[in-house]
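Shown next, in structure tokens, is the structure this report addresses.
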Amino acid sequence: MTTIVSVRRNGHVVIAGDGQATLGNTVMKGNVKKVRRLYNDKVIAGFAGGTADAFTLFELFERKLEMHQGHLVKAAVELAKDWRTDRMLRKLEALLAVADETASLIITGNGDVVQPENDLIAIGSGGPYAQAAARALLENTELSAREIAEKALDIAGDICIYTNHFHTIEELSYKA
């Protein structure tokens with residue numbers, strides 16, 4: 001699978017992901033970019049799950065952002081509704097982590113839109129390791145959001161066999 005982590009701190013929000021794509025227990029590619037900017041660079045998003053499925057969801061989510069003039073929560077809820085009710089979309093297997101200057105959300109294929117505690121998101125096979133590392137760093141250091149995300153991904157990559165050390169990182173700054 002993969003690891004995606006999002007951290008928000010001191011006027012910065014980061015989403016970072018590794019680059020490993022696997023087919024069963026075989027590494028197919030090591031430099032997949034699972035994190036990208038959407039909606040005129042005002043939203044960042046990362047995915048865990050099937051690559052083709054995730055790119056389809058990115059496109060649909062960007063359309064929802066355009067329909068709702070960039071309102072992240074409304075777009076996320078509308079995508080989740082469609083994902084849950086559309087027969088074809090229901091077959092897509094992926095999780096999305098999305099963020100803008102006001103919110104960080106997880107969108108699932110079950111129709112869930114979750115705003116996590118402490119604006120910390122970690123999804124994918126290495127998610128629990130990245131979440132534990134990021135939480136410890138948030139609570140016990142003054143590292144930046146970007147540094148925390150990078151270190152959390154490094155730790156997850158050391159432990160999870162489906163996570164590598166090729167990182168894609170996107171960051172938004174806002175007035176805290």
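Glycine is treated like the rest: Cβ placed from N, Cα and C.
This is the original sequence, none of the listed changes applied.
Note that this is a predicted model, so its numbers are computed, not measured.
What Swiss-Prot records for Thr2 is active site, and it gives experimental evidence as the kind of evidence. The Cβ of Thr2 (mutagenesis position) has 29 other Cβ atoms within 10 Å, all protein chains considered.
Taken from Swiss-Prot, the feature Na(+) binding site applies to Gly157, Cys160, Thr163. Its own atom aside, the Cβ of Thr163 (Na(+) binding site) has 29 Cβ atoms within 10 angstroms in the protein chains shown.
In Swiss-Prot, a mutagenesis experiment is listed as Thr2 to Ser, annotated with the note 80% reduced protease activity in the absence of HslU. Almost no effect in the presence of HslU.
What Swiss-Prot says about the mutagenesis result for Thr2 to Val is this: No protease activity. DSSP assigns Thr2 (mutagenesis position) to coil in the three-state reduction, placing it in neither a helix nor a strand.
Taking a C-beta cut-off of under 8 angstroms and a sequence separation of 6 or more, Thr3 (mutagenesis position) has the following same-chain neighbours: Gly17, Asp18, Ala48, Ala122, Ile123, Gly124, Ser125, Gly126, Gly127, Tyr129, Ala130, Leu153, Ala156, Gly157, Cys160, Tyr162, Thr163. One entry in Swiss-Prot concerns the mutagenesis experiment Thr3 to Ser or Val. Its note says: 80% reduced protease activity.
Just so you know, the Cβ of Ser6 (mutagenesis position) picks up 31 other Cβ atoms within 10 Å once every protein chain is counted. Among the mutagenesis experiments that Swiss-Prot reports, Ser6 to Ala is described with the note: No effect.
Close to Ser104 (mutagenesis position) in the fold, though at least 6 residues off in sequence, lie Ser6, Arg8, Val13, Ala97, Val98, Gln115, Pro116, Asp119, Leu120, Ile121, each with a CB less than 8 Å from its CB. Annotation of the mutagenesis experiment Ser104 to Ala in Swiss-Prot: 50% reduced protease activity.
Residue environment of Ser125 (mutagenesis position) contains 19 other Cβ atoms, counted within 10 Å of its Cβ in all protein chains. In Swiss-Prot, a published mutagenesis experiment is listed as Ser125 to Ala, annotated Almost no protease activity.
According to its DSSP assignment, Ser144 (mutagenesis position) is coil. For the mutagenesis experiment Ser144 to Ala, the note given by Swiss-Prot reads: No effect.
Among the sequence features in Swiss-Prot, the mutagenesis site Cys160 to Ala or Ser is noted as follows: No protease activity. Cannot form complexes with HslU.
DSSP assigns Ser173 (mutagenesis position) to a strand. Quoting Swiss-Prot on the mutagenesis of Ser173 to Ala: Almost no protease activity.
The candidate set comprises the mutagenesis positions Ser144, Ser173. Of these, Ser144 has the most other Cβ atoms within 10 Å. Same-chain residues with CB within 8 A of the center of the Gly157, Cys160, Thr163 CB atoms, the Na(+) site residues themselves not counted, are Thr3, Asp18, Gln20, Ser125, Gly126, Tyr129, Leu153, Ala156, Asp158, Ile159, Ile161, Tyr162, Asn164, His165.
Look at Ser104 (mutagenesis position): DSSP puts it in a strand. Around the Cβ of Cys160 (mutagenesis position), the number of neighbouring Cβ atoms within 10 Å comes to 21.
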